[in-house]
Amino acid sequence: MKKNILKILMDSYSKESKIQTVRRVTSVSLLAVYLTMNTSSLVLAKPIENTNDTSIKNVEKLRNAPNEENSKKVEDSKNDKVEHVKNIEEAKVEQVAPEVKSKSTLRSASIANTNSEKYDFEYLNGLSYTELTNLIKNIKWNQINGLFNYSTGSQKFFGDKNRVQAIINALQESGRTYTANDMKGIETFTEVLRAGFYLGYYNDGLSYLNDRNFQDKCIPAMIAIQKNPNFKLGTAVQDEVITSLGKLIGNASANAEVVNNCVPVLKQFRENLNQYAPDYVKGTAVNELIKGIEFDFSGAAYEKDVKTMPWYGKIDPFINELKALGLYGNITSATEWASDVGIYYLSKFGLYSTNRNDIVQSLEKAVDMYKYGKIAFVAMERITWDYDGIGSNGKKVDHDKFLDDAEKHYLPKTYTFDNGTFIIRAGDKVSEEKIKRLYWASREVKSQFHRVVGNDKALEVGNADDVLTMKIFNSPEEYKFNTNINGVSTDNGGLYIEPRGTFYTYERTPQQSIFSLEELFRHEYTHYLQARYLVDGLWGQGPFYEKNRLTWFDEGTAEFFAGSTRTSGVLPRKSILGYLAKDKVDHRYSLKKTLNSGYDDSDWMFYNYGFAVAHYLYEKDMPTFIKMNKAILNTDVKSYDEIIKKLSDDANKNTEYQNHIQELADKYQGAGIPLVSDDYLKDHGYKKASEVYSEISKAASLTNTSVTAEKSQYFNTFTLRGTYTGETSKGEFKDWDEMSKKLDGTLESLAKNSWSGYKTLTAYFTNYRVTSDNKVQYDVVFHGVLTDNADISNNKAPIAKVTGPSTGAVGRNIEFSGKDSKDEDGKIVSYDWDFGDGATSRGKNSVHAYKKAGTYNVTLKVTDDKGATATESFTIEIKNEDTTTPITKEMEPNDDIKEANGPIVEGVTVKGDLNGSDDADTFYFDVKEDGDVTIELPYSGSSNFTWLVYKEGDDQNHIASGIDKNNSKVGTFKSTKGRHYVFIYKHDSASNISYSLNIKGLGNEKLKEKENNDSSDKATVIPNFNTTMQGSLLGDDSRDYYSFEVKEEGEVNIELDKKDEFGVTWTLHPESNINDRITYGQVDGNKVSNKVKLRPGKYYLLVYKYSGSGNYELRVNK
């Protein structure tokens, strides 16, 4: 819960709209399957590396439970146990594939070729053009060694324009002569040409192949293929010809004639939709055809006015056919993907229509026609992204409202518990009884968790999980729409997102999952408890999450505590024991392997073996289990590592562990699954609250008791807290064991009482201590149903809500606000602040400056007009002023040298303002070596200001000043090595100025990438715009990931300068979906650059090489 998510991206969750969260999630929902159907598809139109990077899952904490369709599937595939995803969307959103299932055996029969001889470029270059084309015509493309690799041979082969033209001519001839059963080498011809265009894109020696004018030379061949009477869906050969044409268009080019010639194929497909849509090969053919055209057109139109494109207004027949496909209606599970394709590409190609309004109306019609179905989400998204969110009526469409309404459609019911701190939103087919059971299940898990962990105080308050929200869809099918609604992965049985304090899952039948809803909830609820009460900091962030330290623990103890009971401790579940029993003895994890497991383990059995470790420690080595939890609770990485190493290296412990696994496996047949008792659901009848509290306190020997009552939708509950003082301490671990048994005995004793409400009691103990007279002492907590409603006050307590930063600097004013606090049945009459350093304040809003670095708890107490109070606290970390990280904007106060902001480094722009009474800003910078320094300060507003530069140690004599030149205050001066200050001030208080400060000539070292950064979760952070990053791709290092954040919408220019001769490029991806490529680098000599308009959010920049090795410099400019 964790350090306010470091403002990395989870901050944006509370601020961004739903449409920002789910941006581009559904736009290509059906394409992923087709992009990888054929090996040759891996080279896309303009070659962009496939970035199906699972490491993007490490941006936000999503706690995922196993999704187990059946035991064999889970046993055989890790996809049934989905790893945590830290993205927010962290979350990676998996693409939703159409129902058409891909199988290699469904590839065209023409692919088979008994001639498996291989050919290299040295041989091919020795053939005449006629010999070459005859050979190509009769072999498969993958018989040519290194076809897509740049080499001396491929350079010579494709460097011969006449040879390439001969291949194009041969393709044209095959296009005229192919039959329904003989493609005349069309697939191989197109793949050879695609290889040439691929290599031409990245290599200057073949740059002519990247010229659209040359690529247009393929158009006659394309038209010849289309004019052939066999150009239609039919035999495997005919389908493959259409597929090859689509791929070639994507790598080469097309025009309006080529596009409109595709209409008969689309029409044939639509008119036979029920027959053709389930056919993988025909679906591939149509998809490749449409996709290839769109890829070519979008590349040609990039950053250009679409109205200037030669096909603008000339492809209406094609657009109309896409419209007919998209609005086909009467869809089935087998045909839905096709209409999805139609709507998506209708939007894309509609940009070239002269009737924009008709396109938008069609998209709006799709929203209504496929109400809250996948296609409706795609249509709404395309209006938002392709048409700037403007509807056919000229007004802004409310995408957020659409998503909210969709969520209400799928989750129409809301249930509240514990004064609104436990909320369940559910589908209409999820029974109320099950909802109640889930609430009581949480209490059983909570009681056993706190016993073991020894803490029930939230590590941080004021975060989203102060209110736990659970969203339960009716079925796995409806759950899939959560991708569209909330932008999270749904290829799982359920997941918990810590920064949202929300758990998502679905109701299921035994046929759909071996785990019941309650079992899965118990697992996920444990993740909530881990985050709130045990592991400090955001999941996936910090040293505890390096090197798979806690992966086994997170998942293993979640499986363990899912077996929590009311009075029998924690029991093993049959559903988990089944895996241990089925796994062969020689395949079982060792203790060392289990303790070092992670999501990269292919079989994902560490869930089950992690459970086995937790159960082993719980049953046979509780001292180690408690020490382990203490180390985590105290963020003591060193002690935790020592515990893990000791266990890993102890052969005897491993033997005991293996024996324990066998004991668990032997219990499989007789094991059960701990679920809540029917006793929780009974009508318990009235019993006076004071009697209940008294009887519990007496039975448990408690003193200093206090009680709070909680109101829920179906019943009310109470929480009773007190102090237990026992006999002489026998040591912490013996005391723990005896206390746990005593508490279970108390619960069982109370359950024998005539009032059945005692059967709803759960209890735990925390805060172990020993008194001065050596007596053991615990804080004990009981929770149960409350039938005396008189104990529930009619006055609703106010709700305190604090807003403020999670970090600050010593001496800097920090603003805190309680404006979001509220009182539902009255008004708040006072706000009392405690800043944790001895200072206090009163008022709705407050400003405070800390004098020392440290971590402080800021607490706001609000009091309503009836005297009820509420408090909220959060942690703020105060640091000494950072003198190493470059700044990009001023921070007040900075009126004099003592308060100067900095450092300023070369290449990083610093923005500031002088408004109203703020008449001066001061910054510092360091000069690395003697020489000329230039300061440029472009501005807007009044020119009635200037700047002065002072050398450190002499604040009386300035050494330079700025002069006005073209709306910029500029100056160049000779400087010596050392620290300097620039003092910017205005001449009168009436002037308002906004400025940008740039300094050149400092000799600052450029920032360097931090290896290993070959996956997105290890991305090197680009701290500021306009910063030069030095990187290298040498030897086996083939990729580097970078990340940066955009605070305000605007254009970003990404530039990569090659320092060596090698093949390198980059692609840009949004944090919300790594598979969504926003743009890519355009090669121009040694520079690979592009400009793109970006919205606020986090982005990942992937730099990768495709030939050779070398160094580069990278800048993200704004």
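Every residue, even glycine, has its Cβ placed from backbone N, Cα and C.
So, quick note: what you're seeing has the original residues, none of the substitutions.
Small disclaimer: the values here were computed from a predicted structure and weren't measured.
What Swiss-Prot annotates here:
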BINDING   HIS523, HIS527, GLU555  Zn(2+) binding site
MUTAGEN   GLU524 to Asp  Retains 4% digestion of collagen, still bind collagen
BINDING   ASN795, LYS796, ASP823, ASP825, ASP864  Ca(2+) 2 binding site
BINDING   GLU1009, GLU1011, SER1032, ASP1037, ASP1040  Ca(2+) 5 binding site
BINDING   GLU1011, ASN1013, ASP1014, ASP1037, ARG1039, ASP1040  Ca(2+) 6 binding site
MUTAGEN   ARG1039 to Ala  S3b fragment has 2.3-fold increased affinity for collagen
MUTAGEN   PHE1062 to Ala  S3b fragment has 2.4-fold increased affinity for collagen
MUTAGEN   THR1067 to Ala  S3b fragment has 10-fold decreased affinity for collagen
MUTAGEN   TYR1080 to Ala  S3b fragment has 12-fold decreased affinity for collagen
MUTAGEN   VAL1088 to Ala  S3b fragment has 2.2-fold increased affinity for collagen
MUTAGEN   LEU1102 to Ala  S3b fragment has 5-fold decreased affinity for collagen
MUTAGEN   TYR1104 to Ala or Ser  S3b fragment has no collagen binding
MUTAGEN   TYR1104 to Phe  S3b fragment has 12-fold decreased affinity for collagen
MUTAGEN   TYR1106 to Ala  S3b fragment has 40-fold decreased affinity for collagen
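Between the CA atoms of HIS527 (Zn(2+) binding site) and PHE1062 (mutagenesis position) there is a gap of 46 Å. The Cβ of ASP1040 (Ca(2+) 5 binding site) has 27 other Cβ atoms within 10 Å, all protein chains considered. In sequence order, GLU1009, ASN1012, GLY1031, LEU1033, SER1038, TYR1041 are the residues of the same chain, not among GLU1011, ASN1013, ASP1014, ASP1037, ARG1039, ASP1040, whose CB sits within 8 A of the CB centroid for the Ca(2+) 6 site. The secondary structure of LYS796 (Ca(2+) 2 binding site), as reduced to three states from DSSP, is coil rather than helix or strand. In the three-state DSSP assignment, the secondary structure recorded for ASP825 (Ca(2+) 2 binding site) is coil.
Taking Cβ-Cβ distances under 8 Å and a sequence gap of 6 or more within the same chain, the neighbours of GLU1009 (Ca(2+) 5 binding site) are THR1020, MET1029, GLN1030, GLY1031, SER1032, ASP1040, TYR1042. Local packing around the recorded positions GLU524, ASP1037 was summarised as the count of other Cβ atoms within 10 Å of each Cβ; on this measure the leading residue is GLU524. Here the CA atom of ASP1037 (Ca(2+) 5 binding site) lies 9 Å from the CA atom of TYR1104 (mutagenesis position). Close to ARG1039 (mutagenesis position), meaning Cα to Cα within 10 A, are none of the recorded positions out of GLU524, ASP825, THR1067, TYR1080. Here the binding-site residues are ASP823, ASP864, GLU1011, ASP1014; the one with the fewest Cβ atoms within 10 Å of its Cβ is GLU1011.
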